[in-house]
Amino acid sequence: MNGHLEAEEQQDQRPDQELTGSWGHGPRSTLVRAKAMAPPPPPLAASTPLLHGEFGSYPARGPRFALTLTSQALHIQRLRPKPEARPRGGLVPLAEVSGCCTLRSRSPSDSAAYFCIYTYPRGRRGARRRATRTFRADGAATYEENRAEAQRWATALTCLLRGLPLPGDGEITPDLLPRPPRLLLLVNPFGGRGLAWQWCKNHVLPMISEAGLSFNLIQTERQNHARELVQGLSLSEWDGIVTVSGDGLLHEVLNGLLDRPDWEEAVKMPVGILPCGSGNALAGAVNQHGGFEPALGLDLLLNCSLLLCRGGGHPLDLLSVTLASGSRCFSFLSVAWGFVSDVDIQSERFRALGSARFTLGTVLGLATLHTYRGRLSYLPATVEPASPTPAHSLPRAKSELTLTPDPAPPMAHSPLHRSVSDLPLPLPQPALASPGSPEPLPILSLNGGGPELAGDWGGAGDAPLSPDPLLSSPPGSPKAALHSPVSEGAPVIPPSSGLPLPTPDARVGASTCGPPDHLLPPLGTPLPPDWVTLEGDFVLMLAISPSHLGADLVAAPHARFDDGLVHLCWVRSGISRAALLRLFLAMERGSHFSLGCPQLGYAAARAFRLEPLTPRGVLTVDGEQVEYGPLQAQMHPGIGTLLTGPPGCPGREP
């Protein structure tokens, strides 16, 4: 027993393996990234068997199984000691799989090889939980032959997860797999309710390690820290930038990319978002695009992490917003005026509640409902999209209120910008890891780290397993390692990391680069005759790009990431508080346009101008308050790239 425990401990202490993290050798050009992010070939029929075989279990004294791999799932049927008439839990959808690896026994006399899959199925209460399953390849007399069979299955499964084609009649070997992508993770450790770093460490990092992705990680420390970093980033060394926070951090990243002299190349860098903030609108849209049911909190994070592990980019529209002072910024989400922006900014003091702050802010806003006089002008879309009334309403997300964290002790530091620091959680601020860092992240145990499913799912055995040394990146060996925090100074970032050294005079203001707004005349000048103008008293005006205004608010249910449209929604004065509340309740299902509210208006546009005529008010861009006054905006279709998972992956959940 002592030997077994010691072996398991040694397994957890195995050294990091080098993750080069590229989709090919040499610098990463836009062409290389485009090929890597290209949509996969048309999928095979979901029921077409790709592989079939008989395997044992781990430990060896367990039952035996017949495995069948299709393009959508791994089918498992127990053969011995007692065949199953009706297999229970014998279907593992690939939509729930983060990755797989091959393993070998530490016993020299064991000629079997093993492959392990990492899954995140839903439990009885609907929440996801991590589970592993390990299968024993023992049909051949030698370890080399059994290892080849285990690698064949692991390679085929990985190809399906990443949308890579399998050879029709060719041999399936690890050579089919490209080198793993290298991601830069930017984490706001105080995001949302102060859980961002905890969730990143406990859920995100293990999952992307299981997927075999290479990553480096840095925690943001101040306002516009992320913007400064990406402004000087060596883009050729990275295949994607992923923010672990709310919508505000991605706003900084995109504006930093567009503020570079090489913005035309920089804006094509794939970006992703893993929701750990209080405002997770884009993540809600990604979740819906991936086919998952609406979710909040940790469940939404796990859904988006699964999609990130699958890879795959999607064109992303970006809105260029010119403010009254002439400065310009870029939006991927929304421009709001009136009730929505009032709630967003005035609910700041309730940020510790997470997304529930908006519910409370809405109730308080209804109690003091204001109207604003203004003028909205827009250039109608050349081709109008389908009616904004959805064919059917979307299901509501489960409540996040049960995920309230323990209160964190206060920390003595100056307040930071809302997109950088939301709660004073006392956590270290490590710098980005360099290759060969001596302090690796905790290694995942082979058969645990999370709850196991009951029954035939793998458990600890008498002969612990170790990673197959011939595989490029077994799970649990992330390249990212966290340095000790640097006191009172800027983090030391090695030149090999591909990151710029932060400088005090880095530009953090409005963007001076980016595409020209050829549809917009200068602010204050007359608009062309083909524009439509509305003037009057409004309760709110919202210009939104994706479908979601919040993780559980579907403001434009028909919107797509690359439809080239800005979706204008407004509510005129005269609406009652009860009717406005009904609109927002219906927005949780995306059915608010079907209520027939006479004050609710909608238009699809390519550009718009908003001129507030009320002397006081609040304007927000992507949830961030901007200067109050006239503004105008133009949509630039598909100039960005968003990591969303492969098209059509996964199918709508049952």
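Each Cβ is built from the backbone N, Cα and C atoms, and glycine gets one as well.
Keep in mind the model shows the original residues, not the substituted ones.
Pulled from Swiss-Prot:
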DOMAIN    178-325  domain 'DAGKc'
BINDING   188-190, 220-224, GLU252, 277-279, ARG351, ARG357, 622-624  ATP binding site
MUTAGEN   GLY212 to Glu  Decreases SPP production in nucleus. Abolishes increase of histone acetylation. No effect on association with histone 3
MUTAGEN   THR220 to Ala  Loss of location to cell membrane. Not secreted. No effect on kinase activity
BINDING   SER245, GLY246, ASP247, GLY248, ASP344  substrate binding site
ACT_SITE  ASP247  active site, proton donor/acceptor
MUTAGEN   SER387 to Ala  Strongly reduces phosphorylation levels
MUTAGEN   SER437 to Ala  Reduces phosphorylation levels
MUTAGEN   SER466 to Ala  Reduces phosphorylation levels
MUTAGEN   SER477 to Ala  Reduces phosphorylation levels
MUTAGEN   THR614 to Ala  Abolishes phosphorylation
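SER245 (substrate binding site) has a Cβ environment of 31 other Cβ atoms inside 10 Å. Sparsest Cβ environment among the binding-site residues ASN188, GLN223 (other Cβ atoms counted within 10 Å): GLN223. Each residue contributes its Cα atom, and for GLY246 (substrate binding site) and ASN188 (ATP binding site) these two points are 8 Å apart.
According to DSSP, GLY277 (ATP binding site) sits in a coil region rather than a helix or strand.
Per-class residue totals from DSSP over the domain 'DAGKc' (178-325), listed helix then strand then coil: 64 helix, 35 strand, 49 coil. Look at THR614 (mutagenesis position): DSSP puts it in coil. DSSP gives GLY623 (ATP binding site) a coil state; it is part of no helix or strand. Straight-line distance linking the Cα atoms of ASP247 (substrate binding site) and THR220 (mutagenesis position), rounded to a whole number, equals 14 Å. When the recorded positions ASN188, THR614, GLY623 are screened for a Cα within 10 A of the Cα of ASP344 (substrate binding site), the ones that qualify are GLY623. When the binding-site residues GLN223, SER245, GLY277, GLY623 are compared by Cα distance to THR614 (mutagenesis position), the shortest distance belongs to GLY623.
Looking at THR220 (mutagenesis position) and GLY623 (ATP binding site), their Cα atoms lie 19 Å from each other.
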